[in-house]
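Working notes for the structure below.
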Amino acid sequence: MSDSIYAPHNKHKLEAARAADAAADDAATVSALVEPTDSTAQASHAAEQTIDAHQQAGDVEPERCHPHLTRPLLYLSGVDATMTDKELAGLVFDQVLPVRLKIDRTVGEGQTASGTVEFQTLDKAEKAYATVRPPIQLRINQDASIREPHPSAKPRLVKQLPPTSDDAFVYDLFRPFGPLRRAQCLLTNPAGIHTGFKGMAVLEFYSEQDAQRAESEMHCSEVGGKSISVAIDTATRKVSAAAAEFRPSAAAFVPAGSMSPSAPSFDPYPAGSRSVSTGSAASIYATSGAAPTHDTRNGAQKGARVPLQYSSQASTYVDPCNLFIKNLDPNMESNDLFDTFKRFGHIVSARVMRDDNGKSREFGFVSFTTPDEAQQALQAMDNAKLGTKKIIVRLHEPKTMRQEKLAARYNAANADNSDMSSNSPPTEARKADKRQSRSYFKAGVPSDASGLVDEEQLRSLSTVVRNELLSGEFTRRIPKVSSVTEAQLDDVVGELLSLKLADAVEALNNPISLIQRISDAREQLAQKSASTLTAPSPAPLSAEHPAMLGIQAQRSVSSASSTGEGGASVKERERLLKAVISVTESGAPVEDITDMIASLPKKDRALALFNPEFLKQKVDEAKDILDITDESGEDLSPPRASSGSAPVPLSVQTPASAIFKDASNGQSSISPGAAEAYTLSTLAALPAAEIVRLANSQSSSGLPLPKADPATVKATDDFIDSLQGKAAHDQKQKLGDQLFKKIRTFGVKGAPKLTIHLLDSEDLRALAHLMNSYEDVLKEKVQHKVAAGLNK
């Protein structure tokens, strides 16, 4: 065990320290000299001036002794065994020199060293106890099983401190009001994101009376040219409260309701150096003279994570590096848990879980670097007495796996009962089990600090766990953004799980992408369903009336390239008729509408039966065509087949490339007469392509439309042209990102659904022109969709 003294360049203090050390240990030697930084000296001078002013005014009573610290010696733990005494003194104890360090570094690889640190005076020991931060741990009691004294006062938040402030400055400023358990500058916001020093600090007095006096006297005082504020800290500071629970160089692990850590950890030691960035002057690790060292731990800790392993004993997947500890003493804190388990290896994190009121939930988690360390701790500590209780230690089973195991047991019991009382088909039972299982599925996917799904964390999981998490997340989100029924939910989720991980993450982070992926999944399922339908031989039908193609011209991009197939069978037509009746008002020409929908390609017919939104869209289009027929006096509907025969299909299709045709060059067979007067509302009821055609016609002067800016028109056309050759989904995705933002500015609910409906029912180029050049018409069209309930 090494024994070294470190002191500043101060001759009389150094001689006094040497004399004291000689009396205690003749073998003590002086190995290094460390000076306080200039900024620290300036801050300390400002604190002394403030304290002197209050003392002269009679505001501050003489300093009282620490209620628990009786000698200038503290027990030290959490020291990197590769760190020298000189580095430890310069980085951690530079504000309280001289110190005598006795560190036992004869520990296993990856384990931390411990020992004692002795100070010249009791005041310096008290200051170090209140200001030293993790991973270094200071204790008054040598026995780690004895709980450290806990302050009874509520924490105080200090704001508007000078930018040169550090922990030592804050301590010196407030110590005259009473003994402090903690005096540290805040380097993170309440959400746990590292922000650096922003002029705030947190104080913990042992006595509430001392805290109230400090708040009363120091609030609005001038410190370093700034007026500070002092008040009770009411914020829940995840990182600050848990700072002592995490090693700064380790990745955070918080197995709570969500698998994402509540506070990302950061490494205050950049590669090759033990000091933090010079911009973080508030950190106690900031020093101008720290020598760089080689940190052998970082490389191992930042490597690949250990995947979940299957435990035959538990019949589930477990995390081999993480321990679940229950039946904890209610008074046990995270520091106590860390100190208890640190002898078994390198601890990544140790946390006692608490409720919203800060009360212990009597269980916690300890995460080790390797499975061997965790296994050793499990064998040694299971059923061991810790505090007043015997603890139970188990390998951590992720919440997802635990709930799925319970669901499997529950469903197995239900299956046994149903076998005796029901003769339902096995496939239906399996689907029911699958849905029931999801009722237990509450775990969330890993997310980053901004709340977005973290692709890298998902990628680090095993395929089984990753798919389970994605399945649960899709199951929760799909009903919120789409009209997928309970019967369809499992199949749609199954299709989404077949996506690439990057595409799945994009869908979860982007509601527009999610709705589009759901639409694609339903279409793919409809194709599979349609392949099982039996269709009669197709019969030709000449397209004498181009207006008949109107129902095809409004088709989704994804279905625009379908080829003509056989018409609907009698049984299928009956299903279509029932579906049409369910979405039309009383008195509507349901037979004619059904005939027109029955003439669609097999793929679209199946989609109409499967997707209520798609069916309603096609019904509306069919009604528009029938209305035009009534006005012209011509019968443009396909001939209805006699009973027992199938309707005759259309043989002419709209090519997919037509969506990129400039709407200004196209001619609409359903356009109203040129002499007709338009209002904004009647214009919005027209297809986007027709609106753009009218806006570009010679008679556009009478329309309630502004003149389009040529530069905007060209930019829009260039954007649409850039999408040519891309997949239909990508085309909609690119335009949808812009359209969604525009619709959201209208202040309507259900913007994602409205966006998808417009993308599926309108010509993309024309829709882009409405968005960029005719915003008023687009807004009116959106209001029409809202009135029709298409945003629900």
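Cβ coordinates come from backbone N, Cα and C, glycine included.
Just the original residues are modelled here, none of the noted substitutions.
Taken from Swiss-Prot, the feature domain 'RRM 1' applies to 72-145.
The domain 'RRM 2' annotation in Swiss-Prot covers 154-235, and the record cites sequence analysis as its basis. Across the range of the domain 'RRM 2' (154-235), the DSSP-based residue counts are 22 helix, 25 strand, 35 coil.
For 321-398, the entry in Swiss-Prot reads domain 'RRM 3', with the evidence type sequence analysis.
Positions annotated as domain 'PABC' by Swiss-Prot: 715-792. Note on the domain 'PABC' (715-792): its mean pLDDT in the predicted model is 86.
As a published mutagenesis entry, PHE740 to Ala appears in Swiss-Prot alongside the note: Leads to a reduction of RNA-binding; when associated with A-743, G-751 and A-753. Under the three-state DSSP scheme, PHE740 (mutagenesis position) falls in the helix class.
The note that Swiss-Prot attaches to the published mutagenesis ILE743 to Ala is: Leads to a reduction of RNA-binding; when associated with A-740, G-751 and A-753. The Cβ of ILE743 (mutagenesis position) lies under 8 Å from the Cβ of ALA751, LEU754, THR755, VAL782, each of which sits 6+ residues away along the same chain.
ALA751 to Gly appears in Swiss-Prot as a published mutagenesis result, with the remark: Leads to a reduction of RNA-binding; when associated with A-740, A-743 and A-753. Mapped onto three states, the DSSP output places ALA751 (mutagenesis position) in helix.
Among the mutagenesis results in Swiss-Prot, LYS753 to Ala has the note: Leads to a reduction of RNA-binding; when associated with A-740, A-743 and G-753. The residue drawn here is the original one. Neighbour list (LYS753 (mutagenesis position), Cβ cut-off 8 Å, at least 6 residues apart, same chain): VAL481, SER482, ILE515, LEU790, ASN791, LYS792.
Residues near PHE740 (mutagenesis position) in space but far in sequence (CB under 8 A, at least 6 apart, same chain), listed by position: PRO511, ILE512, ALA751, PRO752, THR755. Contact between the domain 'RRM 1' (72-145) and the domain 'PABC' (715-792) does not hold: fewer than three of their C-beta pairs are under 8 Å, each pair 6 or more apart in sequence. ALA751 (mutagenesis position) has a Cβ environment of 21 other Cβ atoms inside 10 Å.
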